[in-house]
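Working notes, beginning with the structure itself.
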Amino acid sequence: MNKPTILRLIKYLSISFLSLVIAAIVLGGGVFFYYVSKAPSLSESKLVATTSSKIYDNKNQLIADLGSERRVNAQANDIPTDLVKAIVSIEDHRFFDHRGIDTIRILGAFLRNLQSNSLQGGSTLTQQLIKLTYFSTSTSDQTISRKAQEAWLAIQLEQKATKQEILTYYINKVYMSNGNYGMQTAAQNYYGKDLNNLSLPQLALLAGMPQAPNQYDPYSHPEAAQDRRNLVLSEMKNQGYISAEQYEKAVNTPITDGLQSLKSASNYPAYMDNYLKEVINQVEEETGYNLLTTGMDVYTNVDQEAQKHLWDIYNTDEYVAYPDDELQVASTIVDVSNGKVIAQLGARHQSSNVSFGINQAVETNRDWGSTMKPITDYAPALEYGVYDSTATIVHDEPYNYPGTNTPVYNWDRGYFGNITLQYALQQSRNVPAVETLNKVGLNRAKTFLNGLGIDYPSIHYSNAISSNTTESDKKYGASSEKMAAAYAAFANGGTYYKPMYIHKVVFSDGSEKEFSNVGTRAMKETTAYMMTDMMKTVLTYGTGRNAYLAWLPQAGKTGTSNYTDEEIENHIKTSQFVAPDELFAGYTRKYSMAVWTGYSNRLTPLVGNGLTVAAKVYRSMMTYLSEGSNPEDWNIPEGLYRNGEFVFKNGARSTWNSPAPQQPPSTESSSSSSDSSTSQSSSTTPSTNNSTTTNPNNNTQQSNTTPDQQNQNPQPAQP
């Protein structure tokens, strides 16, 4: 190829490339201006408005007006320089240099996202103010069009307002936890002073809170608040705003320095605090908007009368005789037909001066013990055809966790031999539960649990009798909220509904969003009925007799966790029956309720009558909910038949001598389901047909746990 030809080719390619670049710019510009043409108009009234959100109950009665009760705006001249330096250090280093957007920061965020395969923001302080005022804060709403509008409005605002005005808007707009809106409000209520009278470490604490105000609340989470404050101070030092000496003095100042006793910031009843916290979380999850900083009307599913009655059960001795004031209770009640949470409470004797604090009702940091057996072991076994009747014979005999030499123990260290499935569940025997999970297979059990809203990062055979998980994320494990929703699927015939606290949101522009909860099939109707039929006997003959009400058709399961031998030796030091957690999950045709009881300090044991509180709280609340309602029992569905006290799938044998149908083998289990079904003379006694049954009272090694407790052996290795 000669030189003129090469030059012509280079010229052609250059022109083509330049044309593509120009076309891309024109097209991109066109798309950008299309997006920004739909952006809301800037309004000073919105930037400074004291927005509030009204919350209503399920009868459309006003519960709370959040945002109206505490907001004291700071004037620009009263904002201390150290606060400005702290805010720009942690939020926007180049705030005084950019004009609304920071191209250097955007490029840096882009490169970090490429390197870490994650999403990190490049928003300036001005963009954050725009987001708080006009847009959703949800990550899922970070669309290109939204980002374009946000950037455009930030540029517009920078042209119309000074940097001082923008900072003032921001300082007065942000939520600062405990019902406080704006940093001046927080200064007065946390320290009893105005902003311009606070110390450097106090200002650094306030500057760091807006990104996660409840997480960095110095009253509820002092360690996290101190870490965040010290990060702000470190950034101030790195930016040259404070000296090394100032930094050292500030970081060594206790986080509690100057904090006064927290006063109640709420204009709503104390019994609503836990529920409202979940309303706030669900509104943001479903809409992307924080109702504490965005004005809206929220219609919830709470039954205020039921909520108040639950509060009374917790905080008086009229319904339950509590052993002391320190014993804690957390529970959730859902409507089984739609998943609506009608009541929820996370603690007894809650502090009236903390807003939206820890809600134990949704925490997964305690073990739900044997309440996991119905949903992890037995329901999957019936669903997948491992068992075909409630009279199926299971083995309560010496057994190791599959793939290990670690034995599974019952509470009494004894064995009942061959017993029916119904009796194994009724008496909460551990060995048949673990063996059943092995037959079902870990993967199938995990899939079944997922269908009920419960997940583990990985499932182990110990999860047959425990909800323990190595992850602290609330996504994993069990809580009263999750268990009430899971058990509701038994009550309604097999449909899982996500727990819902809200049913409608009306935004400030008049638009609304309704939330209709569409359920998903979690199990066959036959599975749900067979489980219900077995769990009825838990209340009549088994471990749940403290929840029994003769006039009310209901079903449920007890649960108890326990201490390790080391914990007993070093901390508990008693031969009594003790437990860190006692639980009950149960339901009627209308409501499902799950109850956790224990002490905030796990090493404070439940003893004596304390071990009966969970079932008694459940019984008291179900009495209130069901009295005068003409409660209905469950009807046996097609595909099942009853023989005496047991329920069988069509085609399953119901006598000792008739042939059993073939059971599909588990593809994951190390042992097949070769157990046959039979009837027993009574579900209230072990089978007398088994000559190897042992008397639990003849064992030389006694457990220090209650009759419903499972052993907590070290996590077994997977085979």
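Cβ coordinates come from backbone N, Cα and C, glycine included.
Original residues only.
Because the structure is a prediction, the values reported are computed rather than measured.
As annotated by Swiss-Prot, active site, proton donor applies to Glu91, with the evidence given as similarity to another entry. Taken from Swiss-Prot, the feature active site, acyl-ester intermediate applies to Ser370. Annotation of the natural variant Val386 to Ile in Swiss-Prot: In strain: 63915; the original residue is retained in the structure shown. Glu397 to Lys appears in Swiss-Prot as a natural variant; the accompanying note says: In strain: 63915. Here the residue is the original one, while Swiss-Prot reports the natural variant Met523 to Ile with the comment In strain: 63915. Here the residue is the original one, while Swiss-Prot reports the natural variant Asp533 to Glu with the comment In strain: 45607. For the natural variant Asn657 to Ser, the note given in Swiss-Prot is In strain: 45607.
With Met523 (variant position) as the anchor, the candidate recorded positions are Glu91, Val386, Glu397, and the one with the nearest CA is Val386.
Asp533 (variant position) sits 17 Å from Ser370 (active site, acyl-ester intermediate), taking the Cα positions as reference. Taking the Cα atom of each, Ser370 (active site, acyl-ester intermediate) and Glu397 (variant position) are about 18 angstrom apart.
Across the structure, Glu91 (active site, proton donor) and Glu397 (variant position) are spaced 62 Å apart at their Cα atoms. A helical conformation is recorded for Asp533 (variant position) in the three-state DSSP classification. Here the Cβ of Glu397 (variant position) has 17 other Cβ atoms within 10 Å, regardless of which shown protein chain they belong to. Within 10 Å of the C-beta of the residue listed as 'active site, acyl-ester intermediate' we count 29 further C-beta atoms, all protein chains included.
Glu397 (variant position) sits 19 Å from Val386 (variant position), counting Cα to Cα.
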